[in-house]
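Here is what Swiss-Prot records for this protein:
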DOMAIN    242-316  domain 'SPOR'
MUTAGEN   Asp5 to Asn  Causes significant impairment of the interaction with FtsA
MUTAGEN   Trp83 to Leu or Thr  Lack of activity
MUTAGEN   Tyr85 to Ser or Trp  Lack of activity
MUTAGEN   Gln251 to Glu  Severe localization defects. Binds peptidoglycan poorly
MUTAGEN   Cys252 to Ala  Severely reduces stability of the protein
MUTAGEN   Ser254 to Glu  Binds peptidoglycan poorly
MUTAGEN   Ser254 to Ala  Reduces septal localization by a factor of at least 3
MUTAGEN   Thr263 to Asp  Intermediate localization defects
MUTAGEN   Trp283 to Ala  Reduces septal localization by a factor of at least 3
MUTAGEN   Trp283 to Asp  Severe localization defects
MUTAGEN   Arg285 to Ala  Reduces septal localization by a factor of at least 3. Binds peptidoglycan poorly
MUTAGEN   Cys312 to Ala  Severely reduces stability of the protein
Amino acid sequence: MAQRDYVRRSQPAPSRRKKSTSRKKQRNLPAVSPAMVAIAAAVLVTFIGGLYFITHHKKEESETLQSQKVTGNGLPPKPEERWRYIKELESRQPGVRAPTEPSAGGEVKTPEQLTPEQRQLLEQMQADMRQQPTQLVEVPWNEQTPEQRQQTLQRQRQAQQLAEQQRLAQQSRTTEQSWQQQTRTSQAAPVQAQPRQSKPASSQQPYQDLLQTPAHTTAQSKPQQAAPVARAADAPKPTAEKKDERRWMVQCGSFRGAEQAETVRAQLAFEGFDSKITTNNGWNRVVIGPVKGKENADSTLNRLKMAGHTNCIRLAAGG
């Protein structure tokens, strides 16, 4: 019995046609053209030749540069400028020069060579250097505790007392120096008068021996008379050393309202002055003190004026 291929018969006709057409297309595809191959080979050859030429040309340039460097010995040309310090060294004269200052612009001059204005300025600078440095007053600030504020106020008082003591000591020294100068001048006057009077006594000695004794008595009486003058000059010294022991108050305002007095007191406390408010007959007075001695009160007033409180006045503690 003959076998039949049922599978091939079962496949549809279009699928058979598709397979046959695809095989025909694969057979009909053209091969790579020889012209394209030749162009690609030419491009590749030119690229390789260009690379070779570039590398070879660089080597030649490096060889020429090396030859130029060898011929030049590797040194730059000499500068044409002749430096100024060489001329100064050639024309320098031996000897020690006086120091110069860039601000002055010349040699240091002696006091005889200075102008009157320069001398005045020099004397002023020397006087400023002799003065004692000013001590800055420590001002209590708002964030301080009451104990710290009290400590700062105590330090201020101690500093004021020290400054006052130094000032009084300086005054006493000046008075002593002036007193010593006066005593020296008073002692020198009778010593100069004594030889003047001894000359006529010696001239009269060969003629009148009796007149010799009065001359000595007169010469001796004058130094004795000069002694009371010196004692009389000693008298002003204890009066100058006496101090004002009274107590004074410094008033910086009198207000009807308590708020104004508190603001003034706060300003004084901020600037380092210990003040208080006293009420009398409806008036609120801002006072500082009591301060012992008129000089201390005056110094407090001066410091208040420097701080800007010009309306402060000095009052007696009982007034």
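Every residue gets a Cβ built from N, Cα and C, even glycine.
None of the substitutions listed is reflected here, since the structure keeps the original residues.
It should be emphasised that the depicted structure is a prediction, and the values quoted were computed from it without experimental measurement.
Feature map: Swiss-Prot annotations on the structure.
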residue: Tyr85; record: mutagenesis position; contacts (Cβ under 8 Å, 6+ apart): none
residue: Gln251; record: mutagenesis position; contacts (Cβ under 8 Å, 6+ apart): Arg285, Val286, Val287, Ile288, Cys312, Ile313, Leu315
residue: Cys252; record: mutagenesis position; contacts (Cβ under 8 Å, 6+ apart): Val264, Leu268, Ser275, Val286, Val287, Ile288, Leu304, His309, Asn311, Cys312
residue: Ser254; record: mutagenesis position; contacts (Cβ under 8 Å, 6+ apart): Trp283, Asn284, Arg285, Val286
residue: Thr263; record: mutagenesis position; contacts (Cβ under 8 Å, 6+ apart): none
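In the three-state DSSP scheme, Tyr85 (mutagenesis position) falls into the helix class.
Break the domain 'SPOR' (242-316) down by DSSP state and the numbers are 27 helix, 29 strand, 19 coil.
Using a 10 Å radius centred on the Cβ of Trp283 (mutagenesis position) and all shown protein chains, the other Cβ atoms total 12. For Cys312 (mutagenesis position), the count of additional Cβ atoms within 10 Å of its Cβ stands at 20 [all protein chains shown].
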